[in-house]
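A.B. asks: Right, I'll just put the structure down here and ask away after.
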Amino acid sequence: MTRLTVLALLAGLLASSRAGSSPLLDIVGGRKARPRQFPFLASIQNQGRHFCGGALIHARFVMTAASCFQSQNPGVSTVVLGAYDLRRRERQSRQTFSISSMSENGYDPQQNLNDLMLLQLDREANLTSSVTILPLPLQNATVEAGTRCQVAGWGSQRSGGRLSRFPRFVNVTVTPEDQCRPNNVCTGVLTRRGGICNGDGGTPLVCEGLAHGVASFSLGPCGRGPDFFTRVALFRDWIDGVLNNPGPGPA
């Protein structure tokens, strides 16, 4: 199959996926994570209910997907760090923040492009064994096809199911560039069903210890892929500019 044929097929699938798409929440085919296995994970919540994932990339900033806030009000949303069991308060490890400001860089919801957002927290996170910062790749860095990565988050184990009480994770493989788009990193699971599904937007794709992607959307049935992640390396210079010039905190 030629590159043009693949891109044409992807364009058609993108159009059909947008018609029935919703924010992403589920990790399909995953395993239960251990406590503090992914201490950089953020649970973004509305009135105590998880609706998107994210990653702490600075003591004052969480990286997530811009699409998460297409139908959510940031004024009543909170960011929770250090969470593990969403049904417990976990007072010793959990830190909860309001959103001070939001930054995005040309998000295009029609084409699912530039689906990345930085959330400035109302105060600095207290870094502990349960709350750590996830490093980012350098500007324009690439991740090779065949690289093994991980994606983790709270969510049901099947489409339409209930949210998971604990975070789950799945090992995924980066697909060749001609099966993806230049602005994305795409992944799949080679031997079985697995990956992101409805509602898991914003959770990071971690490859070799770096946040190479932000979960954006998936083509086809949940767990069958390919899954599309915003390519973080294209935004590193912009991200650094935001982190180095934060807005004022709450009065």
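All positions are counted from 1 along the displayed chain.
Quick reminder: no glycine exception, Cβ is built from N, Cα and C everywhere.
Substituted residues are absent from this model; it holds the original ones throughout.
From Swiss-Prot, here are the annotated features:
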DOMAIN    27-244  domain 'Peptidase S1'
MUTAGEN   CYS52 to Ser  Loss of antibiotic activity
MUTAGEN   CYS68 to Ser  Loss of antibiotic activity
A.B. asks: Among the mutagenesis positions CYS52, CYS68, point out the residue whose Cβ has the most other Cβ atoms within 10 Å, with all shown protein chains included in the count.
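C.D. replies: Top count of Cβ atoms within 10 Å goes to CYS52.
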A.B. asks: Between the Cα atoms of CYS68 (mutagenesis position) and CYS52 (mutagenesis position), find the distance and write it as a whole number of Å.
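C.D. replies: CYS68 (mutagenesis position) and CYS52 (mutagenesis position) have their Cα atoms 6 Å apart.
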A.B. asks: Which value does the mean pLDDT take for the domain 'Peptidase S1' (27-244) in this predicted structure?
C.D. replies: 91
